[in-house]
Amino acid sequence: MDIIKKIKKSKSLWAILPSLNATDIEEALSVSSEYYHNTGTSLISDQEYDILMDRLKELNPSSKIFAQVGAPVKGKKVKLPFWMGSMNKIKADEKAVNKWLNEYSGPYVISDKLDGISCLLTIKNNKTKLYTRGDGTYGQDITHLLGLINIDIGLLEEIDQDIAIRGELIMSKKNFEKYQEIMANARNMVGGIVNSKPESVNKDHAADVDLIFYEVIKPNDKLSRQLKILKEWGLKVVYYNIYKTFDVNILESVLSERKKKSGYEIDGIIVTDNNKHVRNISGNPSYSFAFKGDTPTIDTVVKRVIWTPSKDGVLVPRIKFKKVRLSNVDLEYTTGFNAKYIVDNKIGSGAIINVVRSGDVIPYITHVVKPAKKPDLPNIEYVWDKNGVNIILADINDNETVIIKRLTKFMRNIGAENISEGITTRLVEAGFDTIPKIINMTEEDFLTIDGFQERLAEKIYNNLQNSLDNLDILTLMDASNIFGRGFGTKKFKKILDVYPNIVNQYTKETDNIWRKKLLDIEGFDTITVNKFLGEMPNFQKFYKVINKTITIKPYISEVNSEGIFQNQTVVFTGFRNADWQKFIENEGGKVSGSVSKNTSLLVYNDGEESSAKYQKAKQLGIKTMTKSSFSKKFEK
């Protein structure tokens, strides 16, 4: 789950993809697949899943991940009477599509790829069964849902032969509208229903689930005939059309149209050769493939790498390339991630890179098509960090860009309005290049700054003084930037909640005592504690200087040390409530986004016992409470 959390925290998967190795990607794919197929929960998007699969093919083409179908069933499982495979995927790649077309002469059935829960329905000796796909070999028996979901059982009873048919349990866009406030998407909704125990299924919710069929396994025939048989039986059938031929452009057009017009969520289209084929008993059929389209990318030539120091002195690469137009937008810059990426991929003038617009917003490099002769590194002194990932200015404290960024951060963090990086730059250029110098500035001093008129000088001065009047030790620790990367309000708050006077009480002689105390705080390891205490003497010196000019207010913890949620972890599902989160934290607890063995309480929407988090909480024996019960008990 650590890799999944890393992906979720990133602005875009492309931003962290270069840092993931094959093992990382296999973990992310395995965990997300397990959640997707066993709980109905999508930890990552379909696009992110496909990107990770493509990257894994580059790093480890023989990975076991590529042989997996679905995910192993959790809980009671049954052997499926027929193999339930998946589909090979082809992107918007003209060569790959043409290669497939050369093998299969058509005609072709193009149908919707429904984004629901894959299942198998069988009738044998007049006995009807319904199964989930599971891992293709073993699934769950969910026959109990047949009397609850939106399917006419009478139609099945009229079928007077043994059959095996595949379909998708899915909720229509229209039906899902009533649930969109409590569930992220229709698939998660259906997944929760499917994974509920028979006695816990919400019947009203289940009644909104359709079963759409798309394959007749037994009796076998060409696909168009299979779909016709399903219609003759009166069952709901996937949307499809028959084509004499097609190309990539037609597939893109069909996909775009179906995403707009389909009454159900689809995550692609399925292309099948419309001739009779021997059904495969393992792997995926060669005569069909899934087409999901492709995120537009384009090759371009690197002009240079621009290195800019961060407030911590880390030199951050930004790549300027020959201007290109992608998705109707002109692009000429992208992130270079870090120095290691630039060096490993030899990115410099003349390199050819492939660029994608992530989410149609930010451009990222997907891969390097042709490296430069050598990487484009900065012409200033720098050192590598201990991990060999970033390069850092050799002389951080005297770099003007670093000084400006640190001062800007200080002003922003203390709440000094209108003191932007532009204003800070002018102050530094005028010689006011330290925090003590700036907080001691008079209104007359501001008037000496180039471009400052009386009104602006008065405004900036008053805003600064107002923020300094309310400055407490927590804000000062965060704004100072003395403790460096990895430290922010949350970590400082954790320390001050327990030891509010640590700044005044710490001495070198008591270092070992404080080290033991801080290691007892949740989330603090040896590296964090060593870094914090290592910088404490520097912060104490800074604090004394600042305290001569203004009075720093002490930190007053809002946390009740004997609170009713002391050392407890609460999870909300189906809703968010900032006031309740603050209440729980002030009472000594914390709010998490996922259910685990460390969860103390799950609060869920009334009637939402079918949600994946609720089911997991019950499996782990975690206490649960409805939203209305929580409100009645704790809101006054």
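Keep in mind that glycine also has a Cβ here, set from the backbone N, Cα and C atoms.
Copied over from Swiss-Prot, here are the features:
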type	residues	note
MUTAGEN	Y36 to A	90% loss of nick sealing activity in vitro. Complete loss of ligase adenylation activity in vitro
MUTAGEN	D46 to A	Complete loss of nick sealing activity in vitro. 98% loss of ligase adenylation activity in vitro
MUTAGEN	Y49 to A	No effect on nick sealing activity in vitro. 98% loss of ligase adenylation activity in vitro
MUTAGEN	D50 to A	No effect on nick sealing activity in vitro. Complete loss of ligase adenylation activity in vitro
MUTAGEN	K113 to A	Complete loss of nick sealing activity in vitro
ACT_SITE	K113	active site, N6-AMP-lysine intermediate
DOMAIN	560-636	domain 'BRCT'
To the nearest whole angstrom, state the Cα distance for the pair K113 (mutagenesis position) and D46 (mutagenesis position).
-> 13
Out of D46, D50, which of the mutagenesis positions has the smallest number of neighbouring Cβ atoms within 10 Å?
-> D46
Tertiary neighbours of Y49 (mutagenesis position) (same chain, Cβ under 8 Å, six or more apart) | L29, S32
Including all protein chains displayed, how many Cβ atoms other than that of K113 (mutagenesis position) lie within 10 Å of its Cβ?
-> 20
